[in-house]
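J.: This is the structure, below, for whatever I ask next.
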Amino acid sequence: MKLTISILFCVILTLQYNGADGKLKDLFGKIHDSVHGTADKVKEDLNSLFHPNDKNQQGNNDASSNIHFADSEENTDAAKKPDEVTPATTTTTTAAPAVPNAPSDNPTTLAPSTTTKDGRENFSGGCVAGYMRTPDGRCKPTFYQ
């Protein structure tokens, strides 16, 4: 650990000063450029290895492979203009108006509820997996731990 720190200290100390012949000047810039040049070359090699036909497809100037769009309406047989459609006529009949709040011959009354329920009996949902419904409507686990 001490050796690594001392070597790093010496390298930083020597990189601050320019050498007499200028070899140390812009050392990091040269390393940066060489790494980027190597990375670009590797990228181009991988592209040519996995996609060998990309350059051929980019330079393809065949007239049969080009797509042309029609500019005029003269040659548009595929897209026909829609025919004129007449809308259907609707007839309405008026019925006799109903009299609001008319007295009824049969009076209706609600039958009183004879049983009191707490709501669980009317629950129609199921229980989650591993639970079963009890007679009173609750969900209890099937296996007690």
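Using N, Cα and C of the backbone, Cβ positions are placed for all residues, glycine too.
The noted changes are left out; the structure has the residues it started with.
Quick paste from Swiss-Prot:
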{"type": "MUTAGEN", "residues": "Gly125 to Ala", "note": "No effect on plasmatocyte spreading activity"}
{"type": "MUTAGEN", "residues": "Gly125 to Phe", "note": "Significantly reduces plasmatocyte spreading activity"}
{"type": "MUTAGEN", "residues": "Gly126 to Ala", "note": "No effect on plasmatocyte spreading activity"}
{"type": "MUTAGEN", "residues": "Gly126 to Phe", "note": "Significantly reduces plasmatocyte spreading activity"}
{"type": "MUTAGEN", "residues": "Asp136 to Glu, Leu or Asn", "note": "Abolishes mitogenic activity and reduces plasmatocyte spreading activity"}
J.: Could you round the CA separation between Gly126 (mutagenesis position) and Asp136 (mutagenesis position) to a whole angstrom and send it over?
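T.: Distance (Cα to Cα, whole Å): 14 Å.
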J.: Please classify the secondary structure at Gly126 (mutagenesis position) using three-state DSSP.
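T.: SS state of Gly126 (mutagenesis position) = coil.
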